[in-house]
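Undergrad: What follows is a single structure, and I will ask about it in a moment.
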Amino acid sequence: MRRAGLIKPLLRINNEKQRVWRKNYATQVVSGLEECSLDPKEYVDFKRQLRQLNLPHKDGHTCLQLECRLCDRNRQPVTNAQKGTDHGLLAYVNKRTGAFICPNCDVKTSLTSALLSYQLPKPVGYKQPLQRQPVYESRFPHLAVVTPEACAALGIKGLKEDQLNAIGAQWEPQQQLLHFKLRNAAQVEVGEKVLYLGDRREEIFQSSSSSGLLIHGAMNKTKAVLVSNLIDFIVLATQNIETHCVVCLPYELKTLPQECLPALERFKELIFWLHYDASHSWDAARAFALKLDERRCLLIRPTETEPAPHLALRRRLNLRHILAKATPVQHKAITTFGAMRNDILSELQNIEKVNGVKWKRFPVLNKLLKGHRRGELTILTGPTGSGKTTFMSEYSLDLAMQGVNTLWGSFEIRNTRLAATLLRQYVGYPLDDRLHEFNHWAAEFERLPLYFMTFHGQQPLKPVLEAIEHASYVHDVMHVIIDNLQFMMGVSTFRGDKFFEQDSIIAAFRSFATKHNVHVTLVMHPRKERQEDELTTSSVFGTAKATQEADNVLIIQDKRLTSVRGKKYLQIAKNRYSGDLGIMPLEFDKDGLSYSTQIQNAKRKREKTPSEN
């Protein structure tokens, strides 16, 4: 199977498509694992090898569990007391990516490399992967037991300091924060998560190669409640819920690294009870459920009577009754209004979040499209040279700055040029004459959740779909941009009608957007029209299927070359969500490569202020 790669913006471009680089977030996980798509044949061969060696293994919800042959501890005899109880002796193989992870010896390698260690005799030239005992050094050396004053500062009614100490909380008096340890599936400490009592801000610190979870509850429990922040974790963990463990996600609703999945394998039921504090996080539970196996996942939709745990406690609602009302994420083929009633009420009470992420640079789009929503298909078209890529760069940058994980597939221009355009739009002016500022802005820009496919030029559909499916699973990508669709035609084994081929490609992206709940934006060229004629939905190249499948159709109209007073504007020609159609004027700022009137007005204000003084 051909593996697809992603690059780290502005820092490294890898031309070998088999490599994948994970972006380094501020306060987000930095994975040392070489991530790749799993070849099903490798996985089948690996399981066959285990059967031939009579090695016990178990197919879990997301991982294959087996004895680690790379771990030094496993070369020593295992006592009867350890059998079946010591999770540190287990290794995990992710069934989607093929990542081989041992949380005990911190070995992370590909399935191909791990397969060699299970072969007898060992192949010639075989080298044992480097093992290192995960050791995490805390950034907070002055930790103490929680004091009554610290407990009172949380503002949770009825909470005692003894309860906080019992769930593993520690107090850092100098910075006025509560501290919790994060552990992996082997119960090894790999990081820490802290809550500043002053502004209720949370921060996470992890070791460079691991990612852990905060779990409270007995090891024999098979049900768990997943929450997104420490306040909700404290509320539920101190309520003595006998049937469920309480799990705090490490990165709130931004991403769920695959290194966290082994620690959740033992649970047969997972209930998402999340606090949705931003529009882009509204569908996070469904996205995480796809990664964790939908069949074991349930969901508590936020309503006035079923809010987040800390809000429910403040309103004196019965937490156990709310927990009992959790509904399956995966619905049956046929349902009733009664089954959907709570979902509908939740959407009506949270309509702004349901509308999607609002653009800050393009307020007109907010009025017409209402927001950027996951699971939709958008088509952007316009004449050659009209600025489709430049506009889409700023359009996607606006969303990425608000936490929308974005994957760019630029087949027309190289990633270095695209990344340079995005950086210039981010800064607002060119950096070629201010090179001393580059490191500062590059470091700021690198914090954005942006990923790039390393494909360039014509590409067949299969490896591109493999790449975006991998990105949606590993990096929790919410927005995929393909620029442009015509570069994916004419290179497949299909030798039929080109319009039928394009329809097949569009159908594949439509299916992907719906199945994986990811917004897909396709940049397409229009068919050749007379310059004086306006483009319409029927001007999109190919058959009518493209615009029929799309939820949104955006057309850049450029009349500057055909009329003295001609203008350039973006036309919303189709809007399936709200039905509102209209236009947005496009005025281009060359310095910042920006079409945003907000940015341009701010720039004029800055230029005007010194002259007035």
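We number each residue from 1, going along the chain as drawn.
In case you wondered, yes, glycine gets a Cβ from its N, Cα and C as well.
What Swiss-Prot lists as [2Fe-2S] cluster binding site is C68, C71, C102, C105. Under its mutagenesis entries, Swiss-Prot includes C102 to A with the note: Loss of ion and sulfide binding and increased protein instability, retains DNA binding; when associated with A-105. In Swiss-Prot, the entry for mutagenesis C248 to A states: Loss of ion and sulfide binding; when associated with A-245. The structure shown retains the original residue. While the structure shown retains the original residue, Swiss-Prot records the mutagenesis experiment F267 to A with this note: No increase in mitochondrial DNA copy number. What Swiss-Prot notes for the published mutagenesis of W273 to A is this: No increase in mitochondrial DNA copy number. Here the residue is the original one, but Swiss-Prot notes a mutagenesis experiment at this spot, D277 to A: No increase in mitochondrial DNA copy number. Here the residue is the original one, while Swiss-Prot reports the published mutagenesis C297 to A with the comment Does not affect ion and sulfide binding. Annotation of the published mutagenesis P302 to L in Swiss-Prot: Modest reduction in mitochondrial DNA copy number; the original residue is retained in the structure shown. Annotation of the mutagenesis experiment I334 to T in Swiss-Prot: Loss of mitochondrial transcription. Recorded in Swiss-Prot as a mutagenesis result, R341 to Q carries the remark: No effect on mitochondrial transcription. What Swiss-Prot lists as domain 'SF4 helicase' is 351-602. Taken from Swiss-Prot, the feature ATP binding site covers G382, P383, T384, G385, S386, G387, K388, T389. Looking at Swiss-Prot, the entry for mutagenesis of K388 to A says: In vitro, loss of hexamer formation. Loss of mitochondrial transcription. In vivo, results in significant decrease in complex IV activity, increase in apoptosis and a decrease in cell proliferation. Under its mutagenesis annotations, Swiss-Prot gives W441 to C the following note: In vitro, no effect on mitochondrial transcription. In vivo, moderate decrease in mtDNA levels in the third instar larval stage and slight decrease in longevity in the adult. Among the sequence features in Swiss-Prot, the mutagenesis site A442 to P is noted as follows: In vitro, loss of mitochondrial transcription. In vivo, significant decrease in complex IV activity, increase in apoptosis and a decrease in cell proliferation. In vivo, results in significant decrease in complex IV activity, increase in apoptosis and a decrease in cell proliferation.
Walk me through where these features lie, including what they touch and how far apart they are.
TA: In sequence order, C68, L70, C71, L90, A91, Y92, K108 constitute the residues six or more apart from C102 (mutagenesis position) in its chain with CB-CB distances below 8 Å. In this structure, C102 (mutagenesis position) is part of a beta strand by DSSP.
Counting every protein chain shown, the number of other Cβ atoms lying within 10 Å of the Cβ of C248 (mutagenesis position) is 25. DSSP gives C248 (mutagenesis position) a strand state.
Within its own chain, F267 (mutagenesis position) has K221, T222, K223, A224, C245, R296 as residues 6 or more apart in sequence whose C-beta sits under 8 angstroms from its own.
Within 10 Å of the C-beta of W273 (mutagenesis position) we count 27 further C-beta atoms, all protein chains included.
Here D277 (mutagenesis position) comes close to L253: these same-chain residues lie at least six apart in sequence, with C-beta atoms under 8 angstroms from its C-beta.
Within 10 Å of the C-beta of C297 (mutagenesis position) we count 24 further C-beta atoms, all protein chains included.
Contacts of P302 (mutagenesis position) defined by a Cβ separation under 8 A and a same-chain sequence distance of 6+ are given as L274, H275, Y276, A308, S346, Q349, N350, in order along the sequence.
A 10 Å cutoff on Cβ-Cβ distances gives R341 (mutagenesis position) a total of 10 other Cβ atoms nearby, all chains included. Under DSSP, R341 (mutagenesis position) is assigned to a helix (H, G or I) in the three-state scheme.
Using a 10 Å radius centred on the Cβ of G387 (ATP binding site) and all shown protein chains, the other Cβ atoms total 19. Under the DSSP three-state reduction, G387 (ATP binding site) is assigned to coil, being neither helix nor strand.
Taking Cβ-Cβ distances under 8 Å and a sequence separation of 6 or more, the neighbours of K388 (mutagenesis position) in its chain are L380, T381, G382, D483, N484, V523, I556.
For W441 (mutagenesis position), the same-chain residues 6+ apart in sequence whose C-beta sits under 8 angstroms from its C-beta are L423, Y426, V427, L431.
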Undergrad: Considering the binding-site residues G382, P383, G385, which residue's Cβ sits among the greatest number of other Cβ atoms within 10 Å?
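TA: Ranked by Cβ atoms within 10 Å, first place goes to G382.
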Undergrad: Highest CB neighbour count within 10 A among the binding-site residues T384, S386?
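TA: Top count of Cβ atoms within 10 Å goes to S386.
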Undergrad: Within 10 Å of the Cβ of C68 ([2Fe-2S] cluster binding site), how many other Cβ atoms can you find? Include all protein chains, please.
TA: 24
Undergrad: Can you name every residue in this chain, apart from G382, P383, T384, G385, S386, G387, K388, T389, with its Cβ inside 8 Å of the center of the Cβ atoms of the recorded ATP site?
TA: I556, D558
Undergrad: Between T389 (ATP binding site) and A442 (mutagenesis position), how many Å separate their Cα atoms?
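TA: Given the Cα positions, T389 (ATP binding site) is 21 Å from A442 (mutagenesis position).
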Undergrad: Quick check on the recorded positions: of C105, A442, whose CB has the lowest count of neighbouring CB atoms inside 10 Å?
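TA: Counting other Cβ atoms within 10 Å of each of the recorded positions C105, A442 gives the minimum at A442.
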Undergrad: Would you kindly give the Cα-Cα distance separating C105 ([2Fe-2S] cluster binding site) and C297 (mutagenesis position), rounded to the nearest Å?
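TA: So the Cα of C105 ([2Fe-2S] cluster binding site) lies 30 Å away from that of C297 (mutagenesis position).
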Undergrad: Which whole-number value in Å describes the distance between the Cα atoms of P383 (ATP binding site) and W273 (mutagenesis position)?
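TA: It is 47 Å, counting Cα to Cα.
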